Amino acid sequence: MASSYFLFLCLLLCGGPELCNSQTLWLLPGGTPTPVGSSSPVKVECLEAELVVTVSRDLFGTGKLVQPGDLTLGSEGCQPRVSVDTDVVRFNAQLHECSSRVQMTKDALVYSTFLLHDPRPVSGLSILRTNRVEVPIECRYPRQGNVSSHPIQPTWVPFRATVSSEEKLAFSLRLMEENWNTEKSAPTFHLGEVAHLQAEVQTGSHLPLQLFVDHCVATPSPLPDPNSSPYHFIVDFHGCLVDGLSESFSAFQVPRPRPETLQFTVDVFHFANSSRNTLYITCHLKVAPANQIPDKLNKACSFNKTSQSWLPVEGDADICDCCSHGNCSNSSSSQFQIHGPRQWSKLVSRNRRHVTDEADVTVGPLIFLGKANDQTVEGWTASAQTSVALGLGLATVAFLTLAAIVLAVTRKCHSSSYLVSLPQ
């Protein structure tokens with residue numbers, strides 16, 4: 001009976017039985033709720049030279065098993081190699097396979113790919129009962145120390161090999177926290193937030209160098225995917241942050257913390273015609289001698305909306321004049337803008353000098369959780385508040401009615417007692 005009263009009160013106050021469940025829920029990619037305490041449906045094992053991904057066919061925790069053929073790894077669509085049993089699917093892939101991307105940070109080598117569940121209609125039907133899901137996967141290996149089973153024997157590098165060793169530079173592009181002090185712990189964003197990006201080069205024993213972001217492009221899938229469309233330029237024309245020309249306030253940070261580091265912010269966005277909730281940013285990074293004066297080919301320029309002009313991080317202001325009309329040079333980025341992302345690798349390899357002072361680096365995926373002030377959420381909140389107010393009002397009326405009845409019964413009892421005592 002108590003549970004019935006609780007259910008009645010819950011329905012009265014909350015407006016529906018689905019809100020009466022006290023168990024906390026969280027959302028898997030694709031919007032399917034799963035209890036917090038449940039085991040993870042995707043498990044990753046990072047080995048010395050390969051990764052093993054084990055996927056439960058009950059991917060959404062609903063008891064409905066997904067089809068193994070609907071599961072692939074990476075943009076190459078690597079198929080599962082081993083099926084453990086009827087309820088589990090396993091992928092075995094080398095670290096460099098399945099379109100895996102490698103990124104070098106200060107302390108680690110990061111190999112990243114993604115698990116894709118792309119359901120297809122079965123039995124000639126045109127309906128789907130599960131969602132499309134993209135699960136980011138990362139394997140991190142410490143740069144300091146030995147990850148192999150055999151110890152490395154240190155050796156002296158001959159002098160004639162030292163020059164070539166010193167020419168190797170390590171470029172990186174990382175998502176940072178708002179204070180720029182630490183790397184962002186999770187690549188998740190709401191629309192309306194700002195992404196803090198830090199490009200960096202580790203020079204080692206090289207002569208002092210200054211880093212520049214030549215051009216950056218954003219795509220819903222990793223480059224060089226030939227199907228990367230649509231795309232959006234963030235930086236173009238040898239260092240012009242063109243994304244700041246739109247309604248955003250994207251800009252380079254002034255001053256830069258170190259010559260070998262360049263920081264910039266980008267107002268988060270997503271592609272209107274893309275069903276994916278992910279974003280990849282690929283930047284072409286390059287270096288120049290630290291004592292070289294910035295010019296049209298080596299610059300970092302942001303658009304200032306107040307003055308309606310381009311301003312450099314360092315150097316004379318006139319080096320940014322070409323950003324307004326895009327004729328800084330006949331650069332590979334200009335050709336890239338004409339042909340699109342599918343020509344990225346071909347154009348870069350054809351126009352780039354055959355040296356190690358520039359590189360293409362990708363950060364991602366950036367995962368969108370929806371708008372920070374989503375109208376649907378606001379509408380649900382308003383509806384819930386209305387239901388609660390209505391419920392409280394009805395509960396108050398019921399309480400007052402019950403109190404009136406109790407008071408009336410009490411008075412009647414007192415009156416009856418008085419009448420019975422009169423004959424005495």
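Every residue gets a Cβ built from N, Cα and C, even glycine.
Those substitutions? Not in this structure, it's all original residues.
Taken from Swiss-Prot, the feature domain 'ZP' applies to 45-308, supported by sequence analysis.
Y111 (mutagenesis position) is surrounded by 20 other CB atoms, counting those within 10 A of its CB over all protein chains shown. In Swiss-Prot, the entry for mutagenesis Y111 to F states: Causes a mild reduction of protein solubility. The structure shown retains the original residue.
Here the residue is the original one, but Swiss-Prot notes a mutagenesis experiment at this spot, Y111 to S: Reduces protein solubility.
Annotation of the published mutagenesis Y111 to C in Swiss-Prot: Reduces protein solubility and causes formation of an abnormal disulfide bond between C-111 and C-139 in approximately half of the molecules; the original residue is retained in the structure shown.
Y111 (mutagenesis position) carries a strand DSSP state (E or B). Under the heading of mutagenesis, Swiss-Prot lists Y111 to L or V and annotates it as follows: Strongly reduces protein solubility.
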Overall pLDDT of the domain 'ZP' (45-308), taken as the mean: 82
